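Peer 1: What Swiss-Prot records for this protein is below:
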- 171-260: domain 'BRCT 1' (DOMAIN)
- 266-354: domain 'BRCT 2' (DOMAIN)
- TRP336 to Arg: Inhibits homodimerization. Increases binding with RhoA and GEF activity (MUTAGEN)
- 452-641: domain 'DH' (DOMAIN)
- ALA573 to Asp: 2-fold increase in GEF activity (MUTAGEN)
- PHE652 to Ala: No effect on GEF activity but severely decreases ECT2 activation by RHOA. Localizes correctly but fails to rescue the cytokinesis defect caused by knockdown of endogenous ECT2 in contrast to the wild-type protein which rescues this defect (MUTAGEN)
- TYR656 to Ala: No effect on GEF activity but severely decreases ECT2 activation by RHOA. Fails to rescue the cytokinesis defect caused by knockdown of endogenous ECT2 in contrast to the wild-type protein which rescues this defect (MUTAGEN)
- 675-794: domain 'PH' (DOMAIN)
- PRO734 to Asp: More than 10-fold increase in GEF activity. Overexpression causes noticeable changes in interphase cell morphology such as cell rounding and formation of stress fibers, suggesting ectopic RhoA activation (MUTAGEN)
- CYS796 to Lys: More than 10-fold increase in GEF activity. Overexpression causes noticeable changes in interphase cell morphology such as cell rounding and formation of stress fibers, suggesting ectopic RHOA activation (MUTAGEN)
- THR846 to Ala: Diminishes its phosphorylation status (MUTAGEN)
Amino acid sequence: MAENSVLTSTTGRTSLADSSIFDSKVTEISKENLLIGSTSYVEEEMPQIETRVILVQEAGKQEELIKALKTIKIMEVPVIKIKESCPGKSDEKLIKSVINMDIKVGFVKMESVEEFEGLDSPEFENVFVVTDFQDSVFNDLYKADCRVIGPPVVLNCSQKGEPLPFSCRPLYCTSMMNLVLCFTGFRKKEELVRLVTLVHHMGGVIRKDFNSKVTHLVANCTQGEKFRVAVSLGTPIMKPEWIYKAWERRNEQDFYAAVDDFRNEFKVPPFQDCILSFLGFSDEEKTNMEEMTEMQGGKYLPLGDERCTHLVVEENIVKDLPFEPSKKLYVVKQEWFWGSIQMDARAGETMYLYEKANTPELKKSVSMLSLNTPNSNRKRRRLKETLAQLSRETDVSPFPPRKRPSAEHSLSIGSLLDISNTPESSINYGDTPKSCTKSSKSSTPVPSKQSARWQVAKELYQTESNYVNILATIIQLFQVPLEEEGQRGGPILAPEEIKTIFGSIPDIFDVHTKIKDDLEDLIVNWDESKSIGDIFLKYSKDLVKTYPPFVNFFEMSKETIIKCEKQKPRFHAFLKINQAKPECGRQSLVELLIRPVQRLPSVALLLNDLKKHTADENPDKSTLEKAIGSLKEVMTHINEDKRKTEAQKQIFDVVYEVDGCPANLLSSHRSLVQRVETISLGEHPCDRGEQVTLFLFNDCLEIARKRHKVIGTFRSPHGQTRPPASLKHIHLMPLSQIKKVLDIRETEDCHNAFALLVRPPTEQANVLLSFQMTSDELPKENWLKMLCRHVANTICKADAENLIYTADPESFEVNTKDMDSTLSRASRAIKKTSKKVTRAFSFSKTPKRALRRALMTSHGSVEGRSPSSNDKHVMSRLSSTSSLAGIPSPSLVSLPSFFERRSHTLSRSTTHLI
């Protein structure tokens, strides 16, 4: 191919390019400097050549490979067009390009290089497919400068419908295609050459110098300029094992080395090659940081060990080092430690070096505060100026004093309405109001005589301003950075986790910013007749909208923070970094997020205090009462919504526990009343002896049986695993379908039994469902009363007691004898197996005559009574029980096919449940 024929024309010359022309020294990367050209000029000027694919040795025996080659009709061919710049001048311009050409010869099989002729013939463009890039055949082809590809390239092109690619180097697979790598820290040339070769075989590109085009840095150490630049640019820094493991998976289709799940296993951890020690931390914090050090690839040693590379210092506590550090030891602040974990790379130490807190001016000022009383006016004046300077330099934090952890845990959201009228119980905020959104319009004017009403109004404004600052801190320091795109090391939290944590905080911030601005206008232009109550009435609807969603889900927000902090080290580091900032007042995110929970009761206290100091003739007196009422209404909504939220959570638990539970069980008006564990005593709603769970809701009854075989765990897209569903849905029954509740008398053969007489709307007969309660926690009498009360509420009847009837077990052929015996369990298992075979032809026996006799005979053992009445015979029993029969049909209790199936399609009558 070195002496390819050239066709000359007046416009230029075109040559089939020798692969050597596209050597790495010329093009650096295979396709970056190539233009995908059209074949228009080639058809006119290119000599006719023949493209062909040659399967070498084992490649010719792979049926999958041969089948894939038959679907590929095109390959890329490199060409060089030689174009003269001007006629008569010797200057020539080389235009390199890659064109697509048809594969005229499908494929040729070859056993050895020697037997194949025409390797260098200009009449052919040959592509050799080799299965092993380590054997002698590959080496011979490589030395002959032939185009060599691996089977994965062919399979990939066939799958995607792409032409066979051109590469100036042997290309086994495309698992590193479009990746640009740079290496640092390698001292053994042989290892570096091996890694570079593998990258080229997988389609990757190598850069000697680090620049913005480099996608990955492969590092053998954590020092050097390339490492620091990669950290600053957020470029992933990888171990050499990443390349080796990717090469091991070279034959896998659809594998790509840059996929996060694979790549993250081989990222250089932040503390690789680092040995840390810690100073100034509590035992608990130190233990936590030592565990994080090992987790992030580092080691730790006791303080003062000469082998340590870094000393991490708690700069807020440590004022002086206990020893003189060596020149090789980095003494850094704790922010370096947490920052490295957050960015998932070792941060530069120079930005976080620990320095002693030297404040000579302050020391000089404080030194003047001696025990000796100044004897001159000059000393007194200097002392006064020093104290004034200290007071000006002291930044009063807008945050209240930090509470004990026990105080936080003792807070109950449900106690929001428990508002004391003592102003001493309100939080003592700082005296200097600050605003994160804008500065105050003017300094607060002080009336000549400060009234108590003005003092309380000023405190209300100050606390509101501080509260807005706290909300702004939450948003600016926590929420906004977490939501930013292009975070170094990838997103710290998933979007749904961020939404769960912060909820409606931005909406709360917007409302209170407006309230603060209105209060500021009122304070600046103070007048006793100005109405403060109008401000809160103005935004009462906004408060109702924004607060309940956040306060009701605060516990969920708190749990999400704790869970993510344990599972995600970068999030833990992010919280630690921000907690150390002065804006947070050394408080955690959970402690800051609890402020909205506390704010409304605090405002109500101040408004109550303001009302006390407002004259009766002042119009704001009545307005304040309305404002306090509106705040209580908001807190009432919070408590009601909290109860609704808990009720909805219970329904969700039922849905997850019951496999196949209908979706229409979820409804805003529905709540779970009681759960009862029972055993089925009849053939319906499931086989006798089956464990059945009844979920009583305020308007329906969910019937579920215990699963015979537990299904696999449910895994959400976010990796959280739910317990497997332990129950199987049978039927969701509206309470309106329950016509009577039968209290079965206690006998030797029947204990704790009851029955339900139901009328499905799609059937012409009543159905008897009998159960035995298995738990003694809830007495049967209480359960039946509860059930009848909700049935009566559903059908809009006041006489719930009339729904209960007492009956003898013999009348309905109900007994609980031997329910748990081995023989009974074996019998049920045999019966269940036989039903699977003959279900289509089986006709279950029914207690037809027994139930007819119990319901239709004028004298029997059934006595209609209320739960509170004494048992006695009722002579007019036929008339009293006629409602049980419904339709006087001989097939009154024929068991319908409605309960023959183990799961049912919802009937039309259940649509009202939605």
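Quick reminder: no glycine exception, Cβ is built from N, Cα and C everywhere.
Please situate the listed features within the shown structure.
Peer 2: Summarising model confidence by region, the domain 'BRCT 2' (266-354) averages a pLDDT of 88.
TRP336 (mutagenesis position) has a Cβ environment of 24 other Cβ atoms inside 10 Å.
In the three-state DSSP classification, ALA573 (mutagenesis position) falls within a helix. Neighbour list (ALA573 (mutagenesis position), Cβ cut-off 8 Å, at least 6 residues apart, same chain): MET292, PHE337, TRP338, GLY339, SER340, ILE341, GLN342.
Taking all protein chains in view, 12 other C-beta atoms sit within 10 angstroms of the C-beta of PHE652 (mutagenesis position).
A simple way to gauge crowding: the CB of TYR656 (mutagenesis position) has 15 other CB atoms within 10 angstroms, across all the protein chains here. In the three-state DSSP scheme, TYR656 (mutagenesis position) falls into the helix class.
Reduced to three states, the DSSP call for PRO734 (mutagenesis position) is strand.
Taking a C-beta cut-off of under 8 Å and a sequence gap of six or more, CYS796 (mutagenesis position) has no contacts in its own chain.
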Peer 1: Looking only at Cβ atoms, how many others are within 10 Å of the one on PRO734 (mutagenesis position)?
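Peer 2: Step by step: centre on the Cβ of PRO734 (mutagenesis position), count other Cβ atoms within 10 Å, giving 22.
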Peer 1: I'm trying to understand the geometry here, so how far is the Cα atom of TYR656 (mutagenesis position) from the Cα atom of TRP336 (mutagenesis position), in Å to the nearest whole number?
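Peer 2: That separation, Cα to Cα, works out to 44 Å.
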Peer 1: How many whole Å apart are the CA atoms of PRO734 (mutagenesis position) and PHE652 (mutagenesis position)?
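Peer 2: Cα to Cα, PRO734 (mutagenesis position) and PHE652 (mutagenesis position) are separated by 19 Å.
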Peer 1: May I have the DSSP-based helix, strand and coil counts for the residues of the domain 'BRCT 2' (266-354)?
Peer 2: 28 helix, 17 strand, 44 coil
Peer 1: Just the number: how many Å between the Cα atoms of TRP336 (mutagenesis position) and PHE652 (mutagenesis position)?
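Peer 2: The Cα atom of TRP336 (mutagenesis position) is 44 Å away from the Cα atom of PHE652 (mutagenesis position).
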Peer 1: For the domain 'BRCT 1' (171-260), what are the DSSP-based totals of helix, strand and coil residues?
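Peer 2: For the domain 'BRCT 1' (171-260), the helix, strand and coil counts are 31 helix, 15 strand, 44 coil.
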